[in-house]
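Colleague: Per Swiss-Prot, the features are:
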- Asn73 to Gln: Reduced glycosylation and increased protein stability; when associated with Q-314 and Q-373 (MUTAGEN)
- 204-233: domain 'GS' (DOMAIN)
- 234-525: domain 'Protein kinase' (DOMAIN)
- Val240, Gly241, Lys242, Gly243, Arg244, Tyr245, Gly246, Glu247, Val248, Lys261: ATP binding site (BINDING)
- Asn314 to Gln: Reduced glycosylation and increased protein stability; when associated with Q-373 and Q-373 (MUTAGEN)
- Asp362: active site, proton acceptor (ACT_SITE)
- Asn373 to Gln: Reduced glycosylation and increased protein stability; when associated with Q-73 and Q-314 (MUTAGEN)
Amino acid sequence: MTQLYTYIRLLGACLFIISHVQGQNLDSMLHGTGMKSDLDQKKPENGVTLAPEDTLPFLKCYCSGHCPDDAINNTCITNGHCFAIIEEDDQGETTLTSGCMKYEGSDFQCKDSPKAQLRRTIECCRTNLCNQYLQPTLPPVVIGPFFDGSIRWLVVLISMAVCIVAMIIFSSCFCYKHYCKSISSRGRYNRDLEQDEAFIPVGESLKDLIDQSQSSGSGSGLPLLVQRTIAKQIQMVRQVGKGRYGEVWMGKWRGEKVAVKVFFTTEEASWFRETEIYQTVLMRHENILGFIAADIKGTGSWTQLYLITDYHENGSLYDFLKCATLDTRALLKLAYSAACGLCHLHTEIYGTQGKPAIAHRDLKSKNILIKKNGSCCIADLGLAVKFNSDTNEVDIPLNTRVGTKRYMAPEVLDESLNKNHFQPYIMADIYSFGLIIWEMARRCITGGIVEEYQLPYYNMVPSDPSYEDMREVVCVKRLRPIVSNRWNSDECLRAVLKLMSECWAHNPASRLTALRIKKTLAKMVESQDVKI
């Protein structure tokens, strides 16, 4: 029974030592020396069983660097072990120290394994002053897992750097090769212009090409490859106009004069919309500006948006009226041809090759051109709206541009126009057309009298009116351009006055349609025996 009790005591002591030694480092074990005042073994009292550590004899050990405060002549006393330890510090210098190690945990600490961060070796013995003769040596250098990881990362970083450098070299070679190729192709362009004529045979005129595309093509204009070829071959001659969208140049293609509208890059939406409208199926009409080609030209540092159309040397109706007067026949010819163009725009043509209805949205005298035969054609379709009755959708361009305020209808100025329906856009065009007829009528001579050219509302608003200016005059006061008394004394001008008044009515529903205007003017043309 006594032996069983002793074994239980020993097992408890071992568990206690293990639980404490695991949380302690070597230094804490070495500083506790188990110093005693004498070397005698403890005597057991009657009926008392001693622990194993209390029965062990005490040793005298040599101490250096680990001496307790009460050490005498570099000696210390312990019931554990004497030790000697050699350590290497962060600077690589070695230090040899000695001392006493207390009994508890000494067996574990004497088997201390070297750490990767700190190289050291400890040796122990159990006889008096035995550690004076111990000569521990440092363990060999071992590459730990941390150092292994550093090498692996270094290898990875070097590999990545090599790959990046290789990619940069490869990309540079590719870009240089591409640049050289583009330079050579650009050089070949000037030499190979003649080869482009394979698409356009020698002797073919623009009229021939357009007639062929109308009869054998889809009716939406020239093939894109032909358009691009024409755009490349055009020679710019001189600038003939400039506006908020860009510039207009007179150019030449194989000796034929053409108009080249060069859009600012900020007006790409206008260029795209106008090109789209012009290439609508069955869009071509004698009173709509003749579209030839569209292209984007650039070298990387700059971009030009080209729209190539027929060239009309008489310029716009605005320019023409400022320097020319009209007789009644010329007036009717201008008005009727403009009405025909507007009627074609507004009319939807049904069928598999049909045409949607189109509203202009920026009708004014500057956007109507004068042809050689004295008739008109409508231009500048960058703000146009399309409508297809099959889908019942109003196709409004994504464009920040707005129409000209002076020509805006009342419902546009007061923002009451229903943008979800197409008919209001048609009626707004009719209002603008009424103002254009007024501009023409002022320049018509009757009885030797004619007024000087003026813009609508010239005496009511500033030269560059604001929305508020126009809204006050047109919507609030409901004023319209002044009419000369002489108009009532002439049969033709009296009929024209009635027509324009029905065009600029305040209520959109009261305005005439483009077809009605066309038919009314046709009767007047017939009565005046005007040759169209």
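A Cβ is built for glycine as well, from the same backbone N, Cα and C atoms used for every other residue.
Source: prediction; values computed, not measured.
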Colleague: What is the total of other Cβ atoms whose distance to the Cβ of Val240 (ATP binding site) is within 10 Å?
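Modeller: Around Val240 (ATP binding site), other Cβ atoms within 10 Å: 15.
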Colleague: List, in sequence order, the same-chain residues at least six positions removed whose CB sits under 8 Å from that of Val248 (ATP binding site)?
Modeller: Gln239, Val240, Gly241, Lys242, Ala259, Val260, Lys261, Val262
Colleague: Quick one: of the recorded positions Asn73, Arg244, Gly246, Asn314, Asn373, which has its CA closest to the CA of Asp362 (active site, proton acceptor)?
Modeller: Arg244
Colleague: How many Å lie between the Cα of Asn373 (mutagenesis position) and the Cα of Asn314 (mutagenesis position)?
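Modeller: Pair distance, Cα basis, whole Å: 10 Å.
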Colleague: Among the mutagenesis positions listed here, Asn73, Asn314, whose Cβ has the fewest other Cβ atoms inside 10 Å?
Modeller: Asn73
Colleague: The record lists Val240, Gly241, Lys242, Gly243, Arg244, Tyr245, Gly246, Glu247, Val248, Lys261 as binding ATP. What's the largest Cα to Cα distance among them, in Å, rounded to a whole number?
Modeller: 14
Colleague: Which of the three DSSP-derived classes (helix, strand, coil) applies to the residue listed as 'active site, proton acceptor'?
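Modeller: The residue in question, the residue listed as 'active site, proton acceptor', is coil (DSSP, three-state).
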Colleague: To the nearest whole angstrom, what is the C-alpha distance linking Arg244 (ATP binding site) and Asn73 (mutagenesis position)?
Modeller: 106
Colleague: Return only the integer: C-alpha distance in Å from Gly246 (ATP binding site) to Asn73 (mutagenesis position).
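Modeller: Answer for this pair: 106 Å between alpha carbons.
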Colleague: If you average pLDDT over the domain 'Protein kinase' (234-525), what do you get?
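Modeller: For the domain 'Protein kinase' (234-525), the model's average pLDDT rounds to 92.
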Colleague: Rounded to a whole angstrom, what is the C-alpha distance between Asn73 (mutagenesis position) and Asn314 (mutagenesis position)?
Modeller: 126
